[in-house]
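> One structure, as structure tokens, below. Some questions next.
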Amino acid sequence: MAELSEEALLSVLPTIRVPKAGDRVHKDECAFSFDTPESEGGLYICMNTFLGFGKQYVERHFNKTGQRVYLHLRRTRRPKEEDPATGTGDPPRKKPTRLAIGVEGGFDLSEEKFELDEDVKIVILPDYLEIARDGLGGLPDIVRDRVTSAVEALLSADSASRKQEVQAWDGEVRQVSKHAFSLKQLDNPARIPPCGWKCSKCDMRENLWLNLTDGSILCGRRYFDGSGGNNHAVEHYRETGYPLAVKLGTITPDGADVYSYDEDDMVLDPSLAEHLSHFGIDMLKMQKTDKTMTELEIDMNQRIGEWELIQESGVPLKPLFGPGYTGIRNLGNSCYLNSVVQVLFSIPDFQRKYVDKLEKIFQNAPTDPTQDFSTQVAKLGHGLLSGEYSKPVPESGDGERVPEQKEVQDGIAPRMFKALIGKGHPEFSTNRQQDAQEFFLHLINMVERNCRSSENPNEVFRFLVEEKIKCLATEKVKYTQRVDYIMQLPVPMDAALNKEELLEYEEKKRQAEEEKMALPELVRAQVPFSSCLEAYGAPEQVDDFWSTALQAKSVAVKTTRFASFPDYLVIQIKKFTFGLDWVPKKLDVSIEMPEELDISQLRGTGLQPGEEELPDIAPPLVTPDEPKGSLGFYGNEDEDSFCSPHFSSPTSPMLDESVIIQLVEMGFPMDACRKAVYYTGNSGAEAAMNWVMSHMDDPDFANPLILPGSSGPGSTSAAADPPPEDCVTTIVSMGFSRDQALKALRATNNSLERAVDWIFSHIDDLDAEAAMDISEGRSAADSISESVPVGPKVRDGPGKYQLFAFISHMGTSTMCGHYVCHIKKEGRWVIYNDQKVCASEKPPKDLGYIYFYQRVAS
């Protein structure tokens, strides 16, 4: 490279900017690749736009924008110097003290075993004229000061990825209890000694809780692995209703573990010192003698013994490197994302859409490619498939690699992709653990939105579901079709093959709990896959079905079949369910999934000769002056049996009052309960509860239900507030017509996010209306010119499949635990466990959560 002259620097001085507080500085990662300052060519940061580029892509940015001046960062690793106290360059990692990631005392994902030397230069394109950071002294003051201030500001600024990580996940953020300032404490309490405590109902001397109302000392809950207590403290709450308890042994002058049984969470008690003094406990003199709940949970998170089967931990695995075997770094509870994208980019359609067309996508990228969906997905696919980042961890300065690094690669860190895919989403924008199935559908939805007028790889998953409802009183039927991407397979636990062993285990477990002994070895239910398939296709009774033939309620049966078979069949095992107390739980079940699968028997037949359809008649409506009780004016848009699909009046038929009341009594908002019954088509309490649990974190969860063609609550008319033009433009840019954009916005009170969701869920109706417009006089050419969609495209073929991938979950809930995936490549199974990519020896095909089957060519 030639040396940078004063004249050259003066020529670009006006374009050099000093980053301000609101600027995003991308100095950790290339916008088009996963190159970093540690890559061989370093990273070039534009000193005007603050975008970062690897050596391969910096000229692309220069040619597109004309920006010439860049800050070149190059970092090289060297081993940490020996610690004088330990005599090693690898000092012991600090034990985490908080159940958190990326905060003081939490799990430190960035802790490395090496230090970095940094080389900083200013480079001017296209001739790559350069000057070192410390070589600016000979320049005129005005030039030196301007360049130096920009360089120092760039180096000291928080990078865009760092700002994203500042949203650190912290499992310890606790709220002040609603009982803290109004807690009732009984008179004349017993004095609590400073030590020597024992449960008043058993012999437990640890995991003890002091009830802050009556001073009872009782043991805590039993944990899922059999450790913990005997549940006496929570049983006492159920008997008395006394809500707050403090864990003995955790009381210090700084605080203690306080649990609210009423709020079902760890809480803060600002009046704790006062509450403890009621029992003669001086908080300032207490010392910690027991583990806090956080420490216990951290211990469980660090123990992976129960996960050995899925991670194949007990078997030496051969690490794999090269194209298609690239690991993905865990960005803090991002294993759900890692597993899903590994599977998607093993499918040829996604490779063709994003990787094969990489150059075209990059060429058409906007000025800021970090905010472009197609660019970031293409970048991710190339990073996974190119092999450029699938190399062993670099050797240290002495030429050796530590043993545990031999099977680990640097892999890629998809920070930009994660930030973009989660932007605006209440869950995926956080660093909390998520459900892989929900993320899969979210990603599918994002792909759908960005492929309106181009090749859509989602077609490999898309299929039509045929639902047949038969009124038992009249024998008349109704057929409907809907689009889906996942086959959700129920688990009939009563079909377990080892019922006797399960009953014996439950009896041994009960005895062990009574006698305070260790729990017996776990016995896992073994359910045949054929039983799951039978349960999926079995008729389902629908009570209180509104029969349009009778114009009255009746009993019906519903059967579900495939109207088409997709190229790739995605099967979700419904392991996560609810107990009788509506508490989420995970079924510990083993299902031997077949390598070869034939579901031809589930092909739908449509209306058969001799079958008579139910009349297409709207049910009676509730008028404003009729009593509505707790229901309001809400109905079901999907089933003609409940209401008309098109609303022209402000009223709609009632929903199942008993289900709504049942949900409200559980503490859920009335409007959310109405929506739950509405969107599940009066299918009963369980279906409505499942909807509630899966939508609790939606920003509009408790907002009133607004039906298409009706005004929102409190508004006079949707037309009174015309849709904003920028929202219309945004929807039109996604490939929809202006009429469709206006209709969607009016149906959702001009909410852009909800309008996009609405338009996708009503695409069939919109297409039908577009076709009607053509038949009423509009020319086909006019229709094509407005890019009217032609409806969801589905592929169909034989129902024979072969297993090619599955995602497994470890843990008791989708909100915690860990995900890995197994993919069959080049005739062998491969396990992808974040950065570790290895040949699989014993793929646990019976313990998966989501399975991916590929159609077998006939």
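Including glycine, each Cβ sits where the backbone N, Cα and C put it.
According to Swiss-Prot, the protein has these features:
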MUTAGEN   Cys199 to Ala  Decreased rate of activity and decreased zinc binding
BINDING   Cys199, Cys202, Cys219, His232  Zn(2+) binding site
MUTAGEN   Cys202 to Ala  Decreased rate of activity
BINDING   Trp209, Arg221, Arg222, Tyr223, Phe224, Tyr259, Tyr261, Asp264  substrate binding site
MUTAGEN   Cys219 to Ala  Decreased rate of activity
MUTAGEN   Arg221 to Ala  Loss of polyubiquitin hydrolysis. Loss of ubiquitin binding; when associated with A-335
MUTAGEN   His232 to Ala  Decreased rate of activity
MUTAGEN   Tyr261 to Phe  Loss of polyubiquitin binding
DOMAIN    326-856  domain 'USP'
MUTAGEN   Cys335 to Ala  Loss of activity. Loss of ubiquitin binding; when associated with A-221. Lower affinity for triubiquitin and tetraubiquitin, but no effect on affinity for diubiquitin; when associated with E-666. Lower affinity for diubiquitin, triubiquitin and tetraubiquitin; when associated with E-734
MUTAGEN   Cys335 to Ser  Loss of activity
MUTAGEN   Asp435 to Ala  Loss of polyubiquitin binding and hydrolysis
DOMAIN    654-695  domain 'UBA 1'
MUTAGEN   Met666 to Glu  Lower affinity for triubiquitin and tetraubiquitin, but no effect on affinity for diubiquitin; when associated with A-335. No effect on activity; when associated with E-734
MUTAGEN   Met734 to Glu  Lower affinity for diubiquitin, triubiquitin and tetraubiquitin; when associated with A-335. No effect on activity; when associated with E-666
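For each listed feature, how buried is it and what is near it?
Annotation for Cys199 (mutagenesis position): same-chain Cβ neighbours under 8 Å, separated by at least 6 residues, are Arg205, Leu208, Ile217, Leu218, Cys219, Gly229, Asn230, His232.
Around the Cβ of Cys219 (mutagenesis position), 26 further Cβ atoms fall within 10 Å across all displayed protein chains.
Packing around Cys202 (mutagenesis position) is summarised by its Cβ count: 13 other Cβ atoms lie within 10 angstroms of its Cβ, all protein chains included.
Neighbour count (other Cβ atoms within 10 Å of the Cβ, all protein chains): 16 for Arg222 (substrate binding site).
Under the DSSP three-state reduction, Arg221 (mutagenesis position) is assigned to coil, being neither helix nor strand.
When other Cβ atoms within 10 Å of the Cβ of His232 (mutagenesis position) are tallied across all protein chains shown, the result is 20.
Of all Cβ atoms in the protein chains displayed, 20 besides its own lie within 10 Å of the Cβ of Tyr261 (mutagenesis position).
If you draw a 10 Å sphere around the CB of Cys335 (mutagenesis position), it holds 25 other CB atoms from the protein chains shown.
The secondary structure of Asp435 (mutagenesis position), as reduced to three states from DSSP, is coil rather than helix or strand. Within 10 Å of the C-beta of Asp435 (mutagenesis position) we count 21 further C-beta atoms, all protein chains included.
Under the DSSP three-state reduction, Met666 (mutagenesis position) is assigned to coil, being neither helix nor strand.
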> If you count other C-beta atoms within 10 angstroms, which of the recorded positions Trp209, Arg221, Tyr259 is the most crowded?
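The largest 10 Å Cβ neighbour count belongs to Trp209.
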> CA-CA, which of the mutagenesis positions Cys335, Asp435, Met666 lies nearest Trp209 (substrate binding site)?
Met666
> 10 Å Cβ neighbour count around Asp264 (substrate binding site)?
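Here the count is 10.
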> Looking only at the domain 'UBA 1' (654-695), what is the model's average confidence as pLDDT?
79
> May I ask for the distance between Arg222 (substrate binding site) and Cys335 (mutagenesis position), taken between their Cα atoms and rounded to an integer number of Å?
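Spelling it out, the Cα of Arg222 (substrate binding site) and the Cα of Cys335 (mutagenesis position) are 28 Å apart.
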> What is the set of residues, excluding Cys199, Cys202, Cys219, His232, whose C-beta falls within 8 angstroms of the centroid of the C-beta atoms at the Zn(2+) site?
Ser200, Lys201, Asp203, Met204, Leu208, Leu218, Gly229, Asn230, Ala233
> Under DSSP, is Cys202 (mutagenesis position) helix, strand or coil?
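Note: Cys202 (mutagenesis position) is coil by DSSP, not helix or strand.
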> For Met666 (mutagenesis position), identify the closest of the mutagenesis positions Cys202, Tyr261, Cys335, judging by Cα separation.
Tyr261
